[in-house]
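One entry in Swiss-Prot concerns the mutagenesis experiment R25 to K. Its note says: Abolishes toxicity. Residues or ranges marked as NAD(+) binding site by Swiss-Prot: 25-39. For the mutagenesis experiment V71 to D or E, the note given by Swiss-Prot reads: Abolishes toxicity. Under mutagenesis, Swiss-Prot gives R72 to A or K with this note: No effect. One mutagenesis experiment named in Swiss-Prot is Y77 to M, and its note says No effect. According to Swiss-Prot, the mutagenesis experiment S81 to K carries this note: Abolishes toxicity. Where Swiss-Prot documents A90 to E, H or R as a mutagenesis experiment, the accompanying text is: No effect. The note that Swiss-Prot attaches to the published mutagenesis H125 to E is: Strongly reduces toxicity. Annotation of the natural variant E130 to K in Swiss-Prot: In inactive mutant; the original residue is retained in the structure shown. If you look up Swiss-Prot, you'll see E130 marked as active site.
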Amino acid sequence: MKNITFIFFILLASPLYANGDRLYRADSRPPDEIKRSGGLMPRGHNEYFDRGTQMNINLYDHARGTQTGFVRYDDGYVSTSLSLRSAHLAGQSILSGYSTYYIYVIATAPNMFNVNDVLGVYSPHPYEQEVSALGGIPYSQIYGWYRVNFGVIDERLHRNREYRDRYYRNLNIAPAEDGYRLAGFPPDHQAWREEPWIHHAPQGCGNSSRTITGDTCNEETQNLSTIYLREYQSKVKRQIFSDYQSEVDIYNRIRDEL
């Protein structure tokens, strides 16, 4: 057992300890609470339903956070890490007041953006190796979790019985090109006049002209992000319906053969 533990923490200490189709998030909430919430939802999700506050789905605002370093109250993204090690370091920093917390293992999907790839040199915290999930992470997308007690990660990965591999199999995070127009830089930010963002600037951003409706740069970014999120959600729903229909067809075929 000592040898197994030793090997586990050697792997944990390596920056390469990452799975290409898995992401990680440290969170103080236990799995049953996450399940009741429907998954790992952005803070702005609750604000929207409780107070009618519009979610801010601006990646640059999300990455910067607030001036005090905390998550924005209207944030429309959920932060994850590329590696277990990065998530553990984040947990030890922001959850140091908890004797027990969890690191959730999450399947990748196209509503997720590598912050450093999208924001490039303007990424405010590049060392965090963050991948942000637009609109949150459903419970069915959570592969499992590790329990962390007094800073030590439990060796056992607890599998989520409600994880649906067939929904997320072969899905990857969004390519950086999909995220450039959703970057969310302020209207006059120099990034909109530089490569690669200059070719993806929404109307009203940088040197791009205003929209016909007169929307500002921020409003246009919000609109584009909303459209992107809805298209992704529709894709997942179609996949769920397709799988359900396939199961019904199989059931009917077996019934007819009996």
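Cβ atoms are placed via backbone N, Cα and C, with glycine included.
Nothing has been swapped: the model has the original residues at all the noted spots.
On the backbone, the CA of Y77 (mutagenesis position) and the CA of G39 (NAD(+) binding site) stand 13 Å apart.
Closest to D27 (NAD(+) binding site) in space, going by CA atoms and restricting to the mutagenesis positions S81, A90, H125, is A90.
When Cα-Cα distances from A90 (mutagenesis position) are compared across the recorded positions R29, P31, S81, H125, the shortest belongs to S81. Note on proximity: among R25, P31, E33, S37, G39, the recorded positions of the record, the Cα nearest H125 (mutagenesis position) is that of R25. Considering only the recorded positions R25, S81, E130, K35 (NAD(+) binding site) has R25 as its nearest partner by CA-CA distance. Geometry remark: P31 (NAD(+) binding site) versus E130 (variant position), CA distance 22 Å. Within the group of recorded positions (S37, S81), the Cβ with the highest number of other Cβ atoms inside 10 Å belongs to S81. The DSSP secondary structure for R29 (NAD(+) binding site) is coil.
Comparing the Cα of E130 (variant position) with the Cα of every entry in R25, E33, S37, G39, S81, these being the recorded positions, the smallest distance points to S81. Take the Cα of S81 (mutagenesis position) and measure to each of the recorded positions R25, R29, E33: the nearest one is R25. Straight-line distance linking the Cα atoms of E33 (NAD(+) binding site) and R25 (mutagenesis position), rounded to a whole number, equals 15 Å. It is E33, among the recorded positions P31, E33, K35, A90, whose Cβ has the fewest other Cβ atoms within 10 Å in the structure shown. Rounded to a whole value, the Cα-Cα separation of G39 (NAD(+) binding site) and R25 (mutagenesis position) is 12 Å. The Cβ of E130 (variant position) has 23 neighbouring Cβ atoms from other residues within 10 Å, across all protein chains displayed.
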